[in-house]
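Notes follow the structure.
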Amino acid sequence: MNSNGHEEEKKLGNGVVGILAETVNKWERRTPLTPSHCARLLHGGKDRTGISRIVVQPSAKRIHHDALYEDVGCEISDDLSDCGLILGIKQPELEMILPERAYAFFSHTHKAQKENMPLLDKILSERVTLCDYELIVGDHGKRLLAFGKYAGRAGLVDFLHGLGQRKLILGYSTPFLSLGASYMYSSLAAAKAAVISVGEEIASQGLPLGICPLVFVFTGTGNVSLGAQEIFKLLPHTFVEPSKLPELFVKDKGISQNGISTKRVYQVYGCIITSQDMVEHKDPSKSFDKADYYAHPEHYNPVFHEKISPYTSVLVNCMYWEKRFPCLLSTKQLQDLTKKGLPLVGICDITCDIGGSIEFVNRATLIDSPFFRFNPSNNSYYDDMDGDGVLCMAVDILPTEFAKEASQHFGDILSGFVGSLASMTEISDLPAHLKRACISYRGELTSLYEYIPRMRKSNPEEAQDNIIANGVSSQRTFNILVSLSGHLFDKFLINEALDMIEAAGGSFHLAKCELGQSADAESYSELEVGADDKRVLDQIIDSLTRLANPNEDYISPHREANKISLKIGKVQQENEIKEKPEMTKKSGVLILGAGRVCRPAADFLASVRTISSQQWYKTYFGADSEEKTDVHVIVASLYLKDAKETVEGISDVEAVRLDVSDSESLLKYVSQVDVVLSLLPASCHAVVAKTCIELKKHLVTASYVDDETSMLHEKAKSAGITILGEMGLDPGIDHMMAMKMINDAHIKKGKVKSFTSYCGGLPSPAAANNPLAYKFSWNPAGAIRAGQNPAKYKSNGDIIHVDGKNLYDSAARFRVPNLPAFALECFPNRDSLVYGEHYGIESEATTIFRGTLRYEGFSMIMATLSKLGFFDSEANQVLSTGKRITFGALLSNILNKDADNESEPLAGEEEISKRIIKLGHSKETAAKAAKTIVFLGFNEEREVPSLCKSVFDATCYLMEEKLAYSGNEQDMVLLHHEVEVEFLESKRIEKHTATLLEFGDIKNGQTTTAMAKTVGIPAAIGALLLIEDKIKTRGVLRPLEAEVYLPALDILQAYGIKLMEKAE
């Protein structure tokens, strides 16, 4: 070891403690030690506390600000290099791990969780000692450091907050409406006081009879449930036994003769249920037995939906659950109950067990948007509270809402033994409960956790081709399937089981592993165990049976802590008929950019393995091959958080941070894949293309092929790669539809006389609810500037030039023949003549026109606003003075330039309209422009933001604010081609049309815009065609070749993006 290594090694046990700034989650405000804990540790002296210094990384969001730590003697610094022990709450970023240090945090690695193995690898490679809070267990067998009660407390407060809003939408005003979310209160005491106030109002004013009885059902009896019940008990309440629930619904409903409720209810009801209330034995002669249920859940039927759910208003889910147990409430059960008019209002899933015991809770929610609505009638998810369905909450970081109290509780316990960790130089120095919590020591796994590599190596997902040296059990003469359930990992029973197998001379292979997701949850594993001698296999079974059923002959060191359940099954033998092994071709795609377009592209590529077995896929890519294509997708973004959010819920997609200006990082990731799909701004494509040429990787973009990229054609060709550009919607699908129509005409010996194309990204009719009938899905500046570009096209042989300032005035009414309900207009889109060259029709077509679509009336209003000066991008004198003015004052400045009194206020539509008329516009035009100006808020007496230096800036600011899509609104894409074909021999003229109409959709709570789909999916199809080697042309190309556009259009249709074609 070099001298620097010796210096690093000396840090361990030096008594200097570091506290990390939490960076993984924006809401994480907890801290392992509060200033008061630090004060006691520092002022107690190193001889007594084991701590000489505490260095705190600065954090503006931590619940206790830096100055409070500094006041008690802590040092504030980003540099923790002097620290031998570093504390956090959640896992730190990998680059924050310093070598030869001790770390303590919740690592979530001891069950070999796949997603956290890179963290463990980093820990081991940096020779770090890791103590996991989750594994610090007291003599009673329970965790010492946990936040369960705080999750329960915050969870129920948050749900009551949402319950008030939901009831109001359903037509009932309740005291819950005044309650805020947990994080809105300065302390737990303040939140409790607010709940008490709600309770007092219920006790004195009552609740509407129409929502009563209001029954809260709590699952489980652990700390989470106790915390939630603690909040519930602040309300006037009565607890009811599960068997008594039906009685609440048969009492006098208090309905008068005219059918109106005449009574109020002055309390709420609670019911605590455990597993015995959720299931019953399949054998009617047998009663519920908890031990039997945990060992053999298959012997029991679920009954919660029959006995409890019909009487539940709010289900507060606090219990652990495993996949081998029946669902508490399935989607089908909820749908059946809904038809019967059940009273279920909402699910408060504090466990945040996604797709777990409550099947339809399909995603975690955020503290600042904690709710979603599931409508079982149409199996749809919504982000609002309006409409039918069940309100669901599943926040996974609830304790941080009471960060002050949670941190105090945590630090009270941690400060009792942090000194031992800070002064530890040898693991043997630690007390037993801390020693058992150390997953690694100086970069080596401790003996209790040596099973982790074994689990990783035998996990088919992680190492399908790298089974451990013992060999797969199916290679042995005698084989069995052993099912183990219990606290296999946190109680280290898995070590004993694997040791027994190996000690007897057997082998094992992990066939299945389902990890318990909480301290109380059990884990479940299936091991294929093999031996070449039947007696050896019998010995293994006997040993495992004794481990599962300890007695005087065999006492497990952990017998008191837990038992495991054991089942023996059959493994397919060598002489049995086996299915032909599936052959898979592995490919990789790197997607650069994590914007809206990325998700549908990533989703398509990640689903290739599934769709490659479908008939249409075999048709396009070859039915003879037995191989399935499996595409591993890497999504790279400058901000890792964006990439992670974009790919959430898509399997086999990896999110990474990548700055394309960092050539080393770009080379690293491009080298790992077969195709790069760049969804970055066009200005970034050249640098990406050069890297692809260097590494001989194909590239796909959805952007126009610019001059810089075109110049790379020969280099790309020499490298044997394809750079496929313009593979989106416009450009993209428009090219492909056009080339198919034109090529079909030429094959039939026809001559294209006229080619016209119209395309627009629009709000759906329901979302076109403003004077412009238009909305922006991103900053409107680009769209407005596009409306000022000059245009050129050919009409009946004449070349028509349109100046940018007259573009909106040139708009003409337009109707799609097959879609007459859409009242549209179009204006020319830049230079249409270049498309005559691209499509090979420049000499034969007398009309070549490409237009942009908008709803009718848009252009007249935009032209008027432009003439009035609302799009003036030069610095405005009033805005540049530094004096803050209101939008109303700015409006007066714009419209009163030529008036005698420039400061004349313009309050309403009528006054604004009159002023516009005075400026030379017609009455109709003025009225519509005035309506738009008022809608945008230009007449409001609020200050113009200081960042607005021009009227154009102010207009864009208001348009972005007022013309944005709300959560449930759909956008729409409409693309329409018309081609007139003349057949010289027959002297007939045919008109061919092709139309694409696509709407955005909401699926599993995720909104995907039509624009994102129609740009992202074609780009992904381009990548797939290159992966499957269906594009043979090399160099820079557009989708103008039949080898691209024919399969691409067919795949688009097979994937659900429909094209309507017609000939007359």
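Just so you know, glycine gets a Cβ as well, placed from its N, Cα and C.
The Cβ of T238 (mutagenesis position) has Q267, Y269, G270 as same-chain neighbours under 8 Å, each 6 or more residues away in sequence. In three-state terms derived from DSSP, T238 (mutagenesis position) belongs to an extended strand segment. For the published mutagenesis T238 to A or D, Swiss-Prot gives the following note: No effect on LKR and SDH activity.
Neighbours of S407 (mutagenesis position), defined as other CB atoms within 10 A of its CB across all chains, total 26. For the recorded site, S407 (mutagenesis position), the DSSP three-state label reads helix. According to Swiss-Prot, the experimentally introduced change S407 to D is described as follows: No LKR activity, but no effect on SDH activity.
Listed in Swiss-Prot as a mutagenesis experiment, S407 to A is described as follows: No effect on LKR and SDH activity.
Experimental mutagenesis is annotated in Swiss-Prot for S458 to A, with the remark: Reduced LKR activity, but no effect on SDH activity.
Under the heading of mutagenesis, Swiss-Prot lists S458 to D and annotates it as follows: No effect on LKR and SDH activity.
In three-state terms derived from DSSP, Y704 (L-saccharopine binding site) belongs to neither a helical nor a strand segment and is classed as coil. Here Swiss-Prot flags S703, Y704, D730, R830, T852, L853, R854 as L-saccharopine binding site.
In sequence order, A702, Y704, R1038 make up the list of same-chain residues 6 or more apart from P731 (NADP(+) binding site) whose Cβ falls under 8 Å from its Cβ. Annotated NADP(+) binding site per Swiss-Prot: L729, D730, P731, in sequence order, evidence recorded as similarity to another entry.
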Secondary structure of P731 (NADP(+) binding site) (DSSP, helix/strand/coil): coil
Cα separation, R830 (L-saccharopine binding site) to S407 (mutagenesis position) (Å, whole number): 60
Distance, L729 (NADP(+) binding site) to T852 (L-saccharopine binding site) (CA atoms, angstrom): 13
Among R830, R854, which are binding-site residues, the residue with the most C-beta atoms within 10 angstroms of its C-beta: R854
Lowest local Cβ density (other Cβ within 10 Å) among binding-site residues: L729, L853: L853
Under 8 Å by Cβ from D730 (L-saccharopine binding site), same chain, sequence gap 6 or more: C759, L975
Integer Cα-Cα distance in angstrom, R830 (L-saccharopine binding site) to L729 (NADP(+) binding site): 16
Rounded inter-Cα distance in Å - S703 (L-saccharopine binding site), L729 (NADP(+) binding site): 10
Taking residues S703, Y704, D730, R830, T852, L853, R854, which bind L-saccharopine in the record, the widest Cα spacing (Å, whole number): 22
Length of the line joining the Cα atoms of L853 (L-saccharopine binding site) and L729 (NADP(+) binding site), in Å: 14
